[in-house]
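Engineer: Below is the structure I would like to discuss, written out as structure tokens.
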Amino acid sequence: MSQWHHPRSGWGRRRDFSGRSSAKKKGGNHIPERWKDYLPVGQRMPGTRFIAFKVPLQKSFEKKLAPEECFSPLDLFNKIREQNEELGLIIDLTYTQRYYKPEDLPETVPYLKIFTVGHQVPDDETIFKFKHAVNGFLKENKDNDKLIGVHCTHGLNRTGYLICRYLIDVEGVRPDDAIELFNRCRGHCLERQNYIEDLQNGPIRKNWNSSVPRSSDFEDSAHLMQPVHNKPVKQGPRYNLHQIQGHSAPRHFHTQTQSLQQSVRKFSENPHVYQRHHLPPPGPPGEDYSHRRYSWNVKPNASRAAQDRRRWYPYNYSRLSYPACWEWTQ
């Protein structure tokens, strides 16, 4: 089940996805488990329009948080502005509506709710909805550089999976590169092994949905096969990489977006990328990352190798050979 919210105007106003009958409802204003352990907002993923963040919490949660722990919808926009970026769409993947209301967001920013069950790999319908929303946004925002903000509860597992799934399926990015780019920009590694394994070894998901009539209010899905190059406007032309007019849509689609591939690899190989934003790289397996101290807090039962690399130092950090975080499990 998905819900669009845009009270005035915008490219997403008329869309309404159908699916699950209702979201899972939970009472109370208890803080989500482990929510405090994660950075509020990551960095923009270079070569893309994506930025990931944990769910902001409405004002009623603040009495249970220290002032420095609060992260409200207003705080979200302030932190995005501090990075000299602007949000143009928020995609909410949480499976509840208790954390904040669309009305808490600026009226000028479209909001899309895609109810996504946690812990399990999203189904093909959810993946397609996400791809359709992203491509619709890119199509309508070719002439600006606004970002797509994506969040689940922690802005990590469901968020990372769907962003990486898009990069792999639509942009043709290698799974390892997509996962590493997300990990570095989010400041935390994807944790769920089933998500990582599906991204690494699972099938490419089709970029169209045969169950949705082409004449429906879902609009013409053919533009999913024509991903808009999402490079910043002033950095060169956009390329319409796959013309399909007059042809049937292929079952699977890869785009070899060379500039995006180069951006991913260049970013991943830059050992100083975190110094600009004061974020350490994601933690190696078997270690408990504490972003407040910019160091690795080694678990008592960690391996000898983990104990040997106890702290992170920004000036001698060398890129970990991927996969650095594959053995993290819940």
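Glycine is treated like the rest: Cβ placed from N, Cα and C.
Keep in mind the model shows the original residues, not the substituted ones.
Computed from a predicted structure; not experimentally measured.
According to Swiss-Prot, the feature active site, phosphocysteine intermediate maps to CYS152. According to Swiss-Prot, the feature active site, proton donor/acceptor maps to ARG158, an assignment based on sequence analysis. If you look up Swiss-Prot, you'll see THR153, HIS154, GLY155, LEU156, ASN157, ARG158 marked as substrate binding site. Per Swiss-Prot, the feature domain 'Tyrosine-protein phosphatase' maps to 61-208. Per Swiss-Prot, mutagenesis HIS119 to Gly is noted as: No effect on phosphatase activity with ATP and ADP. Listed in Swiss-Prot as a mutagenesis experiment, CYS152 to Ser is described as follows: Loss of activity. No effect in RNA-binding. Quoted from Swiss-Prot, the note on the mutagenesis of HIS154 to Ala is: Strongly decreases phosphatase activity with ATP and ADP. The annotation that Swiss-Prot gives for the mutagenesis experiment ASN157 to Ala reads: Strongly decreases phosphatase activity with ATP and ADP. Under its mutagenesis annotations, Swiss-Prot gives ARG192 to Lys the following note: Slightly decreases phosphatase activity with ATP. Strongly decreases phosphatase activity with ADP.
Let's see these features in context: how buried, what's close, how far.
Structural biologist: Mapped onto three states, the DSSP output places CYS152 (mutagenesis position) in coil.
According to its DSSP assignment, ARG158 (active site, proton donor/acceptor) is helical.
Just so you know, the Cβ of THR153 (substrate binding site) picks up 21 other Cβ atoms within 10 Å once every protein chain is counted.
Note on the domain 'Tyrosine-protein phosphatase' (61-208): DSSP counts are 71 helix, 15 strand, 62 coil.
For HIS119 (mutagenesis position), the count of additional Cβ atoms within 10 Å of its Cβ stands at 10 [all protein chains shown].
Within 10 Å of the Cβ of ASN157 (mutagenesis position) there are 22 other Cβ atoms, across all protein chains.
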Engineer: Validating a neighbour-count step here. Other CB atoms within 10 A of the CB of CYS152 (mutagenesis position): how many?
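Structural biologist: Excluding its own Cβ, CYS152 (mutagenesis position) sees 25 Cβ atoms within 10 Å.
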Engineer: Determine which residues of this chain, when THR153, HIS154, GLY155, LEU156, ASN157, ARG158 are set aside, have a Cβ within 8 Å of the centroid of the substrate site's Cβ atoms, and list them as they appear in the sequence.
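Structural biologist: These residues sit around the substrate site: TYR38, LYS54, LEU93, HIS151, CYS152, THR159, GLY160.
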Engineer: Whole-number answer please: how many Å between the C-alpha atoms of CYS152 (mutagenesis position) and ARG158 (active site, proton donor/acceptor)?
Structural biologist: 6
Engineer: Same-chain residues six or more away whose CB lies under 8 A from the CB of GLY155 (substrate binding site)?
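Structural biologist: In sequence order, the residues whose Cβ lies under 8 Å from that of GLY155 (substrate binding site) (at least 6 apart) are TYR38, VAL41, GLY42, ALA52, PHE53, LYS54, VAL55, ARG186.
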Engineer: Pick out which of the recorded positions HIS154, ARG158, ARG192 has the most other Cβ atoms within 10 Å of its own Cβ.
Structural biologist: ARG158
Engineer: Rounded to an integer, what is the Cα-Cα distance in Å between LEU156 (substrate binding site) and HIS119 (mutagenesis position)?
Structural biologist: 11
Engineer: Sort the recorded positions THR153, HIS154, ASN157 by C-alpha distance from HIS119 (mutagenesis position) and give me just the closest.
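Structural biologist: Closest candidate to HIS119 (mutagenesis position), judged by Cα separation, is ASN157.
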